[in-house]
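Report on the following structure.
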Amino acid sequence: MAKLETVTLGNIGKDGKQTLVLNPRGVNPTNGVASLSQAGAVPALEKRVTVSVSQPSRNRKNYKVQVKIQNPTACTANGSCDPSVTRQAYADVTFSFTQYSTDEERAFVRTELAALLASPLLIDAIDQLNPAYWTLLIAGGGSGSKPDPVIPDPPIDPPPGTGKYTCPFAIWSLEEVYEPPTKNRPWPIYNAVELQPREFDVALKDLLGNTKWRDWDSRLSYTTVRGCRGNGYIDLDATYLATDQAMRDQKYDIREGKKPGAFGNIERFIYLKSINAYCSLSDIAAYHADGVIVGFWRDPSSGGAIPFDFTKFDKTKCPIQAVIVVPRA
């Protein structure tokens, strides 16, 4: 193994104007991992690079070289800085060769890897998070029909509207307290005041999404309740949101309100972020047989993609933007 020395990485960063100096930390005698760390940085926040060569398998005699970049980031879940919270994002590259590989073959692996990492293909894949390249790779070789190119995912914000869409349910304002909290009911009841219909600045097809980009991996559907990176929609579980547990945990802004009139019902309402109003959960439940879909968009400050499990949803990670009724398949 070469002597572990200081490594200077120049011409890095988006504009190629940054330099990173890495000082050797040493080699772990147990696993042979060589480690370097950013010079002059606070230990908890320094960048680190590790290089390791795995032990060869008994039969195949394969060696694997792994280069890993560790970028510690101090942040909280809501995106604010907090030096006491450290999260490490890893980027690693692994390539292998056998003990029978010649010097020329190993040198070719090194130079080929460097050229690949500098290619526009990888730069675009990383910068644009572009999922289209599997299609291009398939189309570039082999036989058979060529699949259509896949359009990349959209930004995490809602797409620009191509029209208008009005909420299919009555919408309400719940500001004035009708009854204060009690010992058995630790939340207030509000006066529900019906509002004039409000339009979303998107058309229905925008909310459901063009399948060529919104559903690019075919997992975003009513049945799988799976989000696609930052954007997605899910079948709303209005039954759960109407429970006392949902009122207590307040993962979403749910309020109890009394509808107008002497015989007005007391119901629970869910807040819709896009139109700044509330919608009755009983209305949503009544239409559920026909198919109710709630549109979600990830909040840019949440730092996380849409979860798999509905119970992990909350108003920060997945704010409810819109309620739309669509036929069930």
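Just so you know, glycine gets a Cβ as well, placed from its N, Cα and C.
Every position carries its original residue.
In the three-state DSSP assignment, the secondary structure recorded for ALA34 (variant position) is strand. Every protein chain considered, the tally of other Cβ atoms within 10 Å of the Cβ of ALA34 (variant position) stands at 17. Quoted from Swiss-Prot, the note attached to the natural variant ALA34 to Ser states: In strain: Qbeta_3_FR.
While the structure shown retains the original residue, Swiss-Prot records the natural variant THR76 to Ala with this note: In strain: QB_1 and Qbeta_1_FR.
Listed in Swiss-Prot is the natural variant THR182 to Ala, annotated as follows: In strain: QB_3, Qbeta_3_FR. Around THR182 (variant position), a 10 Å sphere centred on its CB holds 10 further CB atoms from the protein chains shown.
Quoting Swiss-Prot on the natural variant ASN191 to Ser: In strain: QB_3, Qbeta_3_FR. Around ASN191 (variant position), the same-chain residues at least 6 positions away in sequence with a Cβ under 8 Å from its Cβ are LEU174, GLU175, GLU176, VAL177, TYR178, GLY257, LYS258, PRO260.
For the natural variant LEU207 to Arg, the note given in Swiss-Prot is In strain: Qbeta_2_FR.
Listed in Swiss-Prot is the natural variant THR211 to Ala, annotated as follows: In strain: Qbeta_3_FR.
For the natural variant VAL225 to Phe, Swiss-Prot gives this note: In strain: QB_2, TW18 and Anc. The structure shown keeps the original residue.
For the natural variant VAL292 to Met, the note given by Swiss-Prot reads: In strain: Qbeta_1_FR and Qbeta_3_FR.
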THR182 (variant position) to ALA34 (variant position) - Cα separation in whole Å:
62
Determine, from DSSP, whether THR182 (variant position) sits in helix, strand or coil.
coil
